[in-house]
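Here is the structure we will look at.
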Amino acid sequence: MEENGMKSKILIFGGTGYIGNHMVKGSLKLGHPTYVFTRPNSSKTTLLDEFQSLGAIIVKGELDEHEKLVELMKKVDVVISALAFPQILDQFKILEAIKVAGNIKRFLPSDFGVEEDRINALPPFEALIERKRMIRRAIEEANIPYTYVSANCFASYFINYLLRPYDPKDEITVYGTGEAKFAMNYEQDIGLYTIKVATDPRALNRVVIYRPSTNIITQLELISRWEKKIGKKFKKIHVPEEEIVALTKELPEPENIPIAILHCLFIDGATMSYDFKENDVEASTLYPELKFTTIDELLDIFVHDPPPPASAAF
């Protein structure tokens, strides 16, 4: 999508968030003029200063400032939204600005997790997925060029969640039988690959799925590999599916949402529950010169310099 050797200009919403910051860094690493839209009162000043030192252009504003968004769109080629779950429907404001500007060559909505058009989840998570589907249908109805990215599980986040490397206990919780397969990828890789596909003509109006064969595993296999890495055996405490389903009904919103996500990923195995369609593409096949960090390599990182645990907003 680069013309005359010029790199595409990329605008990122949610660039200071958990996955968005990796997209900003990936965009800068690949040499793209990179704009980061942020609230005027953002608390992420240190991160924004880092982005600026790396060459990012920081634009402060609110999503309600329609005219400002339109003018900003006219300066860029590609728009990526990495807004968190509570802001999913705010993407309609981004879409309105894209439609008025009329020049955007590619829009990537805030997907990046499960492939929402292929799965069904328990009600608390299904309601969030449905909001993402609404954004997709609006993109298609407006004939906005798009790429939908299904990056599956964020590896650092879920290794921290499942294995609890910061917790010295001798027990590990297993959700369901622990035998459902799932795909997970290192957040830094997700950021870099997403920038690659955002400017790749082969990904235009397609679903790109991050499912390299080296990064498919079960909970039990993950625990076994971790035990070998650190030379320690854990007692596995299984939480049965019925108990998890019951919790999604008993807990208030939004506390029931993470439980429903655990069910979707690690009991239903949603990231591996569907076959590829003709218009899908698996990310690792596009770029033989790149390599996803394998789960084994990521566990080595956790042994020597574990990434800090993170929390998600719902």
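Using the three backbone atoms N, Cα and C, a Cβ is placed for every residue, glycine included.
Heads up, this one's the original sequence, none of the swaps are in it.
Bear in mind that the values here come from a model prediction, so they are computed numbers and not experimental data.
Summarising the annotation, Swiss-Prot assigns NADP(+) binding site to 16-19, 38-44, 85-87, 110-112, Lys132, 152-154. Reduced to three states, the DSSP call for Pro86 (NADP(+) binding site) is helix. When other Cβ atoms within 10 Å of the Cβ of Pro86 (NADP(+) binding site) are tallied across all protein chains shown, the result is 11.
Within 10 Å of the C-beta atom of Phe85 (mutagenesis position) sit 16 other C-beta atoms, taking all shown protein chains into account. Recorded in Swiss-Prot as a mutagenesis result, Phe85 to Val carries the remark: Confers some isoeugenol synthase activity; when associated with Y-88.
Other C-beta atoms found within 10 angstroms of the C-beta of Ile88 (mutagenesis position) number 20, with every protein chain shown included. Under its mutagenesis annotations, Swiss-Prot gives Ile88 to Tyr the following note: Confers some isoeugenol synthase activity; when associated with V-85.
Long-range C-beta contacts of Val114 (substrate binding site), restricted to its own chain and to partners at least six residues apart, with a cutoff below 8 Å, comprise Ala121, Ile129, Ser150, Asn152, Cys264, Leu265, Ala270, Thr271. Feature annotation from Swiss-Prot assigns substrate binding site to Val114, Pro258; the stated evidence is a large-scale study or a structure entry.
Under its mutagenesis annotations, Swiss-Prot gives Lys132 to Ala or Gln the following note: Loss of activity. Counting only same-chain residues at least 6 apart in sequence, those with a Cβ under 8 Å from the Cβ of Lys132 (mutagenesis position) are Ile88, Pro109, Ser110, Asp111, Glu116. DSSP assigns Lys132 (mutagenesis position) to a helix.
Quoting Swiss-Prot on the mutagenesis of Lys132 to Arg: Reduced activity.
Residues annotated as active site, proton donor/acceptor in Swiss-Prot: Lys132.
Counting every protein chain shown, the Cβ of Tyr157 (mutagenesis position) has 18 other Cβ atoms within 10 Å. Per Swiss-Prot, mutagenesis Tyr157 to Ala or Phe is noted as: Reduced activity.
Swiss-Prot documents Ile261 to His as a published mutagenesis change and attaches the note Loss of activity. Taken residue by residue with DSSP, Ile261 (mutagenesis position) is part of a helix.
Experimental mutagenesis at this site is recorded by Swiss-Prot as Phe314 to Tyr, annotated: Normal activity. Phe314 (mutagenesis position) falls within neither a helix nor a strand when secondary structure is assigned with DSSP, and so counts as coil.
Annotation of the published mutagenesis Phe314 to Ala in Swiss-Prot: Reduced activity; the original residue is retained in the structure shown. Here the Cβ of Phe314 (mutagenesis position) has 16 other Cβ atoms within 10 Å, regardless of which shown protein chain they belong to.
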Work through the recorded positions one by one (Thr16, Ile19, Pro86, Ile261) and name whichever has its CA nearest to the CA of Tyr157 (mutagenesis position). Ile19
Cβ proximity for Thr16 (NADP(+) binding site), under 8 A, sequence spacing 6+, ordered by residue number, returns Val36, Thr38, Ser42, Lys44, Leu47, Leu48
Can you tell me how far the Cα of Ile19 (NADP(+) binding site) sits from the Cα of Phe85 (mutagenesis position), in Å? 12
Spacing of the two Cα atoms, Pro258 (substrate binding site) and Pro40 (NADP(+) binding site), in whole angstrom, works out to 30
What's the CA-CA gap between Ile261 (mutagenesis position) and Phe314 (mutagenesis position) in angstrom, rounded? 11
